[in-house]
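Q: This is the structure I want to talk about, given as structure tokens.
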Amino acid sequence: MAPKKKLQLPPPPTDEEEYWDSQAEEVLDEEEEDMMEDWESLDEEASEVEEVSDETPSPSVAFPSPAPQKSATGSSMATTSAPQAPPALPVRRPNRRWDTTGTRAAHTAPAAAAAAATAAATQKQRRPDSKTLTKPKKSTAAAAAGGGALRLAPNEPVSTRELRNRIFPTLYAIFQQSRGQEQELKIKNRSLRSLTRSCLYHKSEDQLRRTLEDAEALFSKYCALTLKD
């Protein structure tokens, strides 16, 4: 605002009424001037504000964004975007009834037996791979049944070996005939057991020949007993 002008009082007039009238006119003139100056300053400020508003771009009116509406479409979109978990299956408790458990055990028993048999077969196949092997024990009857040849020392004479190979089949035949017989037969007070020992331990050809003759006689005696029965 423009600075106010200092009032310069004129010299007092001679007439008092003229003095007061002139004072009132001066006061009114000053007030009018002050009002005009105020209005001019207001007009200048308004024009400056308009110029500034014309130069700066008008800001876009930002409208408040609407609140998210909970609708059926929104819920469907949420469900489609999120992966659906598989439905939980009901836990089935085992049936403890005696009739069902018995039938299940009967059905599973053959499968368990087959599994045990296969495991035993594989274990038997793996046994030869072990370092320590046990030799099977061969009985005299099995040796006689395996072709009638007795395996003895390699330095044994051929004659005694042939006699032993003839005695053992005869002893095996006596063993077959004596099965089921209540009475044990003997020949010259010699039974099947004594003839078997003689065949195993005698080394002379004469002893083995007499053992062969006694074995044949005992075999014929058992055959005659079975024919009578």
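From the backbone N, Cα and C atoms, a Cβ is placed for every residue, glycine too.
As annotated in Swiss-Prot:
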type: MUTAGEN; residues: S178 to G; note: No effect on nuclear subcellular location. No effect on splicing enhancer activity
type: MUTAGEN; residues: S191 to G; note: No effect on nuclear subcellular location. No effect on splicing enhancer activity
type: MUTAGEN; residues: S194 to G; note: 50% redistribution of subcellular location to the cytoplasm. Complete loss of splicing enhancer activity. Loss of colocalization in viral replication centers
type: MUTAGEN; residues: S198 to G; note: No effect on nuclear subcellular location. No effect on splicing enhancer activity
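I'd like to know what surrounds each of these features in this structure.
A: DSSP assigns S178 (mutagenesis position) to a helix in the three-state reduction.
For S191 (mutagenesis position), the same-chain residues lying six or more positions away in sequence with a CB closer than 8 A to its CB are E184, L185.
Long-range neighbours of S194 (mutagenesis position) (same chain, six or more residues apart, CB within less than 8 Å of its CB): none.
Cβ neighbour count for S198 (mutagenesis position): 18 (other Cβ atoms within 10 Å of its Cβ, all protein chains included). In the three-state DSSP assignment, the secondary structure recorded for S198 (mutagenesis position) is helix.
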Q: Rounded to a whole number, how many Å is the Cα of S178 (mutagenesis position) away from the Cα of S198 (mutagenesis position)?
A: 19
